[in-house]
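Colleague: First the structure, which I've put down as structure tokens, then a few questions once you've had a look.
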Amino acid sequence: MTNIRKMHPLMKIMNSSFIDLPAPSNISSWWNFGSLLGACLAIQIITGLFLAMHYTADTATAFSSVTHICRDVNQGWIIRYIHANGASMFFMCLFIHVGRGMYYGSFTLSETWNIGIILLFTVMATAFMGYVLPWGQMSFWGATVITNLLSAIPYIGTSLVEWIWGGFSVDKATLTRFFAFHFILPFIITALVMVHLLFLHETGSNNPLGTTSDSDKIPFHPYYTIKDLLGLLFLLLLLMMLVLFSPDLLGDPDNYTPANPLITPPHIKPEWYFLFAYAILRSIPNKLGGVLALIMSILILAILPLLQTTKQRSMVFRPFSQIMFWTLTADLFTLTWIGGQPVEYPFVIIGQIASILYFSLILIIMPTVSLIENNMLKW
């Protein structure tokens with residue numbers, strides 16, 4: 001009798017995706033982050049669902065409903081902090097996942113890569129709207145500043161901003177619609193993840209060498225299920241250390257003050273995972289130029305396959321490309337730091353230099369270095 005997991009219509013899909021899936025035998029721990037992102041998404045949906053049971057999307061009661069969750073709901077404080085810090089874990093895994101794709105040349109799997117970029121934008125939109133919901137000072141002013149950026153669009157900008165606000169300022173209508181979108185988007189993300197995996201399983205995974213691995217495949221279970229489980233334990237350890245020892249480490253103290261349209265906080269800044277893009281936005285004096293640079297800072301990932309000039313897919317045997325990759329990583333850390341600093345000397349000029357370097361590295365320097373390495377292969 002044939003095994004039920006290979007015959008049952010539903011279990012057959014699960015089997016071909018997670019059990020009998022042929023996987024390269026040499027994929028390293030950098031390949032763990034896909035499954036960790038899946039775990040983060042599950043954690044966020046579950047904790048978010050419980051938070052939504054007690055939260056009220058109304059300007060008069062939103063802030064107090066979050067306080068009520070933390071003080072009066074059984075284990076409400078831990079659910080709230082797992083959700084808030086879970087978002088940080090989500091983005092940490094996302095950035096490493098994208099970085100892994102760049103380093104090992106996974107962007108050559110263009111369908112998977114492009115769906116991944118759409119996923120990145122969707123997750124960023126979800127996180128932004130989620131940050132508005134507690135209706136603290138930084139929630140309100142963050143929503144005001146970021147939505148206002150759309151007014152830079154010629155001709156239709158102002159109308160578009162008022163349409164998103166549902167009025168002439170960020171108010172009850174804005175909060176209600178942001179809650180609705182924040183609730184529905186994770187399910188759209190889940191659907192996109194399935195498409196992401198569908199395209200990945202069409203081609204099979206890349207591996208650290210960047211070579212074809214058809215001649216040397218192993219079943220996903222038990223090898224990579226156990227490996228992913230170990231990665232998950234490390235993720236949960238890090239998350240719970242953050243939640244139980246310093247839950248407000250990555251948050252902003254201003255968000256413990258209820259939203260007040262009459263008082264502007266001294267430094268309006270988003271959560272840490274948006275700071276690099278925020279620094280690029282601020283480094284350009286022109287509003288429309290800043291918005292375009294902000295969008296391009298992520299959208300630039302889509303043209304990576306076109307910028308590939310190397311004969312080797314992975315950076316493993318390309319030391320100069322490795323140096324450029326880690327320079328880019330350091331540049332992103334610099335941009336993240338600058339995004340959290342006030343707009344004054346010397347932070348402005350550092351931000352501008354780091355922004356120019358960011359685009360230069362991806363568009364000019366890295367493809368040029370790859371060409372030089374190609375010529376070095378002939379020597």
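The backbone N, Cα and C atoms fix where each Cβ goes, and this holds for glycine too.
Keep in mind the model shows the original residues, not the substituted ones.
The annotation heme b b562 binding site is assigned in Swiss-Prot to H83, H182. While the structure shown retains the original residue, Swiss-Prot records the natural variant H97 to L with this note: In strain: Isolate 1. The heme b b566 binding site annotation in Swiss-Prot covers H97, H196 and rests on similarity to another entry. What Swiss-Prot notes for the natural variant F121 to S is this: In strain: Isolate 3. Summarising the annotation, Swiss-Prot assigns ubiquinone binding site to H201. Looking at Swiss-Prot, the entry for natural variant T310 to A says: In strain: Isolate 4.
What's the neighbourhood like for each of these?
Modeller: The local packing around H182 (heme b b562 binding site), expressed as other Cβ atoms within 10 Å of its Cβ over all shown chains, amounts to 21.
All protein chains included, H97 (variant position) registers 20 other Cβ atoms within 10 Å of its own Cβ.
Counting only residues at least six positions away in the same chain, the Cβ atoms of T112, I115, G116, L119 sit under 8 Å from the Cβ of H196 (heme b b566 binding site).
Within 10 Å of the C-beta atom of F121 (variant position) sit 12 other C-beta atoms, taking all shown protein chains into account.
DSSP gives H201 (ubiquinone binding site) a helix state.
Following the DSSP three-state reduction, the secondary structure of T310 (variant position) is coil. Taking Cβ-Cβ distances under 8 Å and a sequence separation of 6 or more, the neighbours of T310 (variant position) in its chain are G105, R318, S321, S370, L371, E373, N374.
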Colleague: Going by a 10 angstroms cut-off between Cβ atoms, which of the binding-site residues H83, H201 has the sparsest surroundings?
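Modeller: Checked H83, H201; of these binding-site residues, fewest Cβ neighbours within 10 Å: H201.
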Colleague: Counting distance between Cα atoms, which of the binding-site residues H83, H182, H201 is nearest F121 (variant position)?
Modeller: H182
Colleague: Between the Cα atoms of H97 (variant position) and H83 (heme b b562 binding site), find the distance and write it as a whole number of Å.
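Modeller: About 21 Å separates the two Cα atoms.
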Colleague: How big is the Cα-to-Cα gap, in Å, between H182 (heme b b562 binding site) and H201 (ubiquinone binding site)?
Modeller: 29
